[in-house]
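Quick look at what Swiss-Prot lists:
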- Ser4 to Ala: Increased RAD51 foci formation and homologous recombination efficiency at DNA double-strand breaks; when associated with A-8 (MUTAGEN)
- Ser8 to Ala: Increased RAD51 foci formation and homologous recombination efficiency at DNA double-strand breaks; when associated with A-4 (MUTAGEN)
- Ser29 to Ala: Reduces phosphorylation by CDK1 (MUTAGEN)
- Phe248 to Ala: Abolishes interaction with RFWD3, leading to impair DNA interstrand cross-links (ICL) repair (MUTAGEN)
- Glu252 to Ala: Abolishes interaction with RFWD3, leading to impair DNA interstrand cross-links (ICL) repair (MUTAGEN)
- Gly253 to Ala: Does not affect interaction with RFWD3 (MUTAGEN)
- His254 to Ala: Abolishes interaction with RFWD3, leading to impair DNA interstrand cross-links (ICL) repair (MUTAGEN)
Amino acid sequence: MWNSGFESYGSSSYGGAGGYTQSPGGFGSPAPSQAEKKSRARAQHIVPCTISQLLSATLVDEVFRIGNVEISQVTIVGIIRHAEKAPTNIVYKIDDMTAAPMDVRQWVDTDDTSSENTVVPPETYVKVAGHLRSFQNKKSLVAFKIMPLEDMNEFTTHILEVINAHMVLSKANSQPSAGRAPISNPGMSEAGNFGGNSFMPANGLTVAQNQVLNLIKACPRPEGLNFQDLKNQLKHMSVSSIKQAVDFLSNEGHIYSTVDDDHFKSTDAE
């Protein structure tokens, strides 16, 4: 499932297995009926999402929807805030900075000693593929794959995938029976709601600024986090980008310097 769906989706331009190749009738391959087409789409496609989108999804007749897009299997990208291992599962709290952290549960095989049963440590950026679930009105993911990011560009790529996938799916679901895309673009309007503000951090900061702020917040030392530590932990960012983020956060009152000009603490720290 992983290789034929999730990875092929990530490495393709929304084509091939797990992709979103558009045809006049909607999804790429012909289908005997609209119901079967939708069922096949839910079963086969893994839809990239933000946590904000997942938390706002509606559940009707055991089907999750974001706007007019049906979802079942999804991917998210975020940072692990907390990890707790039980005998049969691992529960992570994953934060993509679009909403509150989301619970992600990964079931483990007690007889299997492979890396699948290894707890990924907190403060690790990961890509998660799983099934959206709701229990007592609380949404969570049941993961079938959790993979640490090797390159932070994957974070940016995921955001672009979120926009594109929901745009394509919204258009497909908005098409009339004749197969021609409507002139007035409700799909684009929906996609704007999906891919516009929803993937931006809720606090109005950029992804880079949030990464710097979260590292400073997480530092337990009384003197705070020093600039060298920021550089060591944000190797994907240039020194000038880190400095710009620090200067912005300081000017906006999110952080302050402590023992010297190179140590910073969050104003939200307890």
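Including glycine, each Cβ sits where the backbone N, Cα and C put it.
Heads up, this one's the original sequence, none of the swaps are in it.
What you see is a predicted model, and the numbers here were worked out from it, not measured in a lab.
Structure with Swiss-Prot features highlighted.
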residue : record               : Cβ neighbours (10 Å)
Phe248  : mutagenesis position : 17
Glu252  : mutagenesis position : 13
Gly253  : mutagenesis position : 8
His254  : mutagenesis position : 22
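For the recorded site, Phe248 (mutagenesis position), the DSSP three-state label reads helix. Geometry remark: Phe248 (mutagenesis position) versus His254 (mutagenesis position), CA distance 9 Å.
In this structure, Gly253 (mutagenesis position) belongs to neither helix nor strand by DSSP; it is coil.
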